[in-house]
Amino acid sequence: MGRIKSSSGRCSTARLEAVAVLVVVFGVASSSLRGCIAQQSGGGLTRGSFPEGFVFGTASAAYQYEGAVKEDGRGQTIWDTFAHTFGKITDFSNADVAVDQYHRFEEDIQLMADMGMDAYRFSIAWSRIYPNGVGQVNQAGIDHYNKLIDALLAKGIQPYVTLYHWDLPQALEDKYKGWLDRQIVDDFAAYAETCFREFGDRVKHWITLNEPHTVAIQGYDAGLQAPGRCSVLLHLYCKAGNSGTEPYVVAHHFILAHAAAASIYRTKYKATQNGQLGIAFDVMWFEPMSNTTIDIEAAKRAQEFQLGWFADPFFFGDYPATMRARVGERLPRFTADEAAVVKGALDFVGINHYTTYYTRHNNTNIIGTLLNNTLADTGTVSLPFKNGKPIGDRANSIWLYIVPRGMRSLMNYVKERYNSPPVYITENGMDDSNNPFISIKDALKDSKRIKYHNDYLTNLAASIKEDGCDVRGYFAWSLLDNWEWAAGYSSRFGLYFVDYKDNLKRYPKNSVQWFKALLKT
């Protein structure tokens, strides 16, 4: 997953428990509450609650699922390096095996089909296609993803393919520091074109990047995820990096990389393949801590430093004016030619949404003095508590509070700010702990997860039917319990329980039956 989390596609990291303040802060985002709010719980959801053609699926990521890290010519990635660095992963695990989907994809596709899922969002490992990031194509990698795509289509499941879900080839990190160098734009575009050419006859929905905001913050500001660069707390945690500049450089290159890939697709492949390209943005929703003007403005500003940072250039041709004013010369500028290519380069908006926080104006200099980073630039503080009371019930991950109304508010924000773009919820879900003292039988009783999906989907349906938001699909994170980035195997997001002690056997949680009933009605 991707998120301040480590996830899913999330970015959840259990290590944030030791630095709860950093957790909240580094997942900045927010805006004033808009739109009507549906009840926290809703009943009677069916397929008919959503428009005709609305897509239901589950989501995954290559590094979290595949395993087989040294098979069939796959090259090393920055996450291989990070996971094998002592102290980086909460449970000291790695994803060398993960849930072994590389070998078990046919079994897992059958699980999706049995539930009645329409689509599967998975990522291609760049280092399986180009082991060194560039150069010679690895045919074994091409063959594997052809088999996966064909197997999905044979079961009537549409592939939604992510090109980059955090697993940069280590060779490019070694060669020129990866996303910090402008060369990455051309190398990513070349990799993307190879995927368009090889798989585009069957893949009609491409997600070029998963959670670029999470990568910029967790990888280059907080240093809690690969490649683990930062300068916060006087480099006590990271050996190298600059938290005040590198996140902005990396973000700029992400935006240019998507635009370059989109330009190639539209010029050479769109006419014959007729696919669409988007990005999966990680977006927390934030409500003002109070109804004061200063907190309302802080919430808006925080959201601009999250979604606006990465989405505004595609709709308006530049970063938010608030960022220009507060970041100054540290925020890169688009040339006129670059802005022309970037603006309009999104066919749809992917949203990875899990939780909602309160946001207030930061009226102290402590954060700026200690961190000197993007959080300090926002001038905000985001917390899941107000007056000592949590904003909602908490899942297992310390960052994940269950606030279904945030889904509807966020959809209205996207509709209003970006003039009703097509939206897919590319990730949404919650986790349980990997508790060794709970039996498998009890672990399958996930009523909390059922309520989570029911309530978030109820608010999503209301945003479509009552508010006119153009939302076209929903992907649950995740099909299986899996390796959750810096949280390792300590966090279970799956609809299916994976027995890590017994050959990775898959067992359906009660939420599987809930989705099956939803999708059949």
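Residue numbers in this text run from 1 along the chain shown.
Backbone N, Cα and C atoms are what each Cβ position is placed from, and that goes for glycine too.
Per Swiss-Prot, the feature beta-D-glucoside binding site maps to Gln64, His165, Asn210, Glu211, Tyr354, Glu427, Trp477, Glu484, Trp485, Phe493. Trp485 (beta-D-glucoside binding site) falls within a helix when secondary structure is assigned with DSSP.
Secondary structure at Glu211 (mutagenesis position), taken from DSSP and collapsed to helix, strand or coil, is coil. For the published mutagenesis Glu211 to Gln, Swiss-Prot gives the following note: Decreases activity toward gibberellin A4 beta-D-glucosyl ester 10-fold.
The number of other CB atoms found within 10 A of the CB of Glu211 (mutagenesis position), across every protein chain shown, is 34. While the structure shown retains the original residue, Swiss-Prot records the mutagenesis experiment Glu211 to Ala with this note: Decreases activity toward gibberellin A4 beta-D-glucosyl ester 5-fold.
Summarising the annotation, Swiss-Prot assigns active site, proton donor to Glu211.
According to Swiss-Prot, the mutagenesis experiment Met284 to Asn carries the following note: Decreases the kcat/Km values 7 to 30-fold depending on the substrate.
Among the sequence features in Swiss-Prot, the mutagenesis site Glu427 to Asp is noted as follows: Decreases activity toward gibberellin A4 beta-D-glucosyl ester 70-fold. When other Cβ atoms within 10 Å of the Cβ of Glu427 (mutagenesis position) are tallied across all protein chains shown, the result is 33.
According to DSSP, Glu427 (mutagenesis position) is assigned to a strand segment. Quoted from Swiss-Prot, the note attached to the mutagenesis of Glu427 to Gln states: Decreases activity toward gibberellin A4 beta-D-glucosyl ester 200-fold.
The active site, nucleophile annotation in Swiss-Prot covers Glu427, and the record cites experimental evidence as its basis.
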How many whole Å apart are the CA atoms of Glu211 (mutagenesis position) and Gln64 (beta-D-glucoside binding site)?
-> 15
Fewest other Cβ atoms within 10 Å: which of the binding-site residues Tyr354, Trp477, Trp485 wins that one? Let me know.
-> Trp477
Other C-beta atoms that fall within 10 angstroms of the C-beta of Gln64 (beta-D-glucoside binding site) | 31
Compute the C-alpha separation of Tyr354 (beta-D-glucoside binding site) from Glu427 (mutagenesis position), stating it in Å without decimals.
-> 8
Inter-residue Cα distance where the pair is Met284 (mutagenesis position) and Trp485 (beta-D-glucoside binding site), in Å | 19
Using all protein chains shown, find which of the recorded positions Asn210, Met284 scores highest when you count other CB atoms within 10 A of its CB.
-> Asn210
